[in-house]
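Undergrad: Here you go, one structure.
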Amino acid sequence: MSLLNVPAGKDLPEDIYVVIEIPANADPIKYEIDKESGALFVDRFMSTAMFYPCNYGYINHTLSLDGDPVDVLVPTPYPLQPGSVIRCRPVGVLKMTDEAGEDAKLVAVPHSKLSKEYDHIKDVNDLPELLKAQIAHFFEHYKDLEKGKWVKVEGWENAEAAKAEIVASFERAKNK
């Protein structure tokens, strides 16, 4: 089955499927799944010696304001393989702006059927403060050595904001 056929979720916006592009703690290589072919491409080698603090992927059949599917960070006890799909629950969103405009990153935790470890996390404020700081620090600095690129982290928003972003981006993609 092609990743292109993976639905956005089981019960939007509460129960989503995230297609993983970059595993947590991986080498500083940005991978992207081509949305037309489903192939995993090397997008670029990151200039900074940093790694993604969480698994990084997207929700199929969504369209964020930056023109791409909605980006999602997924903390897990182990790194996930690129191209894998994980069932999740959205808990928050990191609002940012970069050189191209608005760029939000959702945070979602594994669904209870996969692990009970995250059942107590209902909102981004339930995540460990250190993890939130690592995520914000990563995105504030991962483009530092790339000429003409920058990121400004604006802050965290709650689970309801994340769910609203999912619904809006799903509708945006449907109406495109």
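Residue numbers in this text run from 1 along the chain shown.
Heads up, the Cβ atoms here are built off N, Cα and C, so glycines get one too.
Original residues only.
Feature table excerpt (Swiss-Prot):
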MUTAGEN   E21 to D  16% activity
MUTAGEN   K30 to R  2% activity
BINDING   K30, R44, Y56, Y142  substrate binding site
MUTAGEN   E32 to D  6% activity
MUTAGEN   R44 to K  10% activity
MUTAGEN   Y52 to F  64% activity
MUTAGEN   Y56 to F  7% activity
MUTAGEN   D66 to E  6% activity
BINDING   D66, D71, D103  Mg(2+) 1 binding site
MUTAGEN   D68 to E  1% activity
MUTAGEN   D71 to E  No activity
BINDING   D71  Mg(2+) 2 binding site
MUTAGEN   D98 to E  22% activity
MUTAGEN   E99 to V  33% activity
MUTAGEN   D103 to V  No activity
MUTAGEN   K105 to R  3% activity
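Walk me through where these features lie, including what they touch and how far apart they are.
TA: Taking Cβ-Cβ distances under 8 Å and a sequence separation of 6 or more, the neighbours of E21 (mutagenesis position) in its chain are Y31, E32, I33, L40, Y56, G57, Y58, P82. DSSP classifies E21 (mutagenesis position) as strand under the three-state reduction.
Its Cβ placed at the centre, K30 (mutagenesis position) has 16 other Cβ atoms within 10 Å.
Look at R44 (mutagenesis position): DSSP puts it in a strand.
A strand conformation is recorded for E32 (mutagenesis position) in the three-state DSSP classification.
Neighbour list (R44 (mutagenesis position), Cβ cut-off 8 Å, at least 6 residues apart, same chain): I29, K30.
Under a cutoff of 8 A between CB atoms, and with a sequence separation of 6+ in the same chain, the neighbours of Y52 (mutagenesis position) are I22, P23, A24, N25, A26, L73, F138. According to its DSSP assignment, Y52 (mutagenesis position) is coil.
A sphere of 10 angstroms centred on the C-beta of D66 (mutagenesis position) encloses 14 other C-beta atoms.
According to DSSP, D71 (mutagenesis position) sits within a strand segment. Counting every protein chain shown, the number of other Cβ atoms lying within 10 Å of the Cβ of D71 (mutagenesis position) is 21.
Around the Cβ of D68 (mutagenesis position), the same chain contributes Y58, each under 8 angstroms and 6 or more positions distant in sequence.
For D98 (mutagenesis position), other Cβ atoms within 10 Å of its Cβ number 15. In the three-state DSSP assignment, the secondary structure recorded for D98 (mutagenesis position) is strand.
Residue environment of E99 (mutagenesis position) contains 12 other Cβ atoms, counted within 10 Å of its Cβ in all protein chains.
Residues within less than 8 Å, Cβ to Cβ, of D103 (mutagenesis position) and separated from it by at least 6 positions along the same chain comprise S64, D66, D71, M96, T97, V151.
In the shown protein chains, 22 other C-beta atoms lie within 10 A of the C-beta of K105 (mutagenesis position).
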Undergrad: Near Y142 (substrate binding site), which residues of its chain come within a Cβ-Cβ distance under 8 Å, counting only those 6 or more away in sequence?
TA: M46, T48, M50, V151
Undergrad: How many Å separate the Cα atoms of D98 (mutagenesis position) and K105 (mutagenesis position)?
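TA: Distance between the two Cα atoms comes out at 12 Å.
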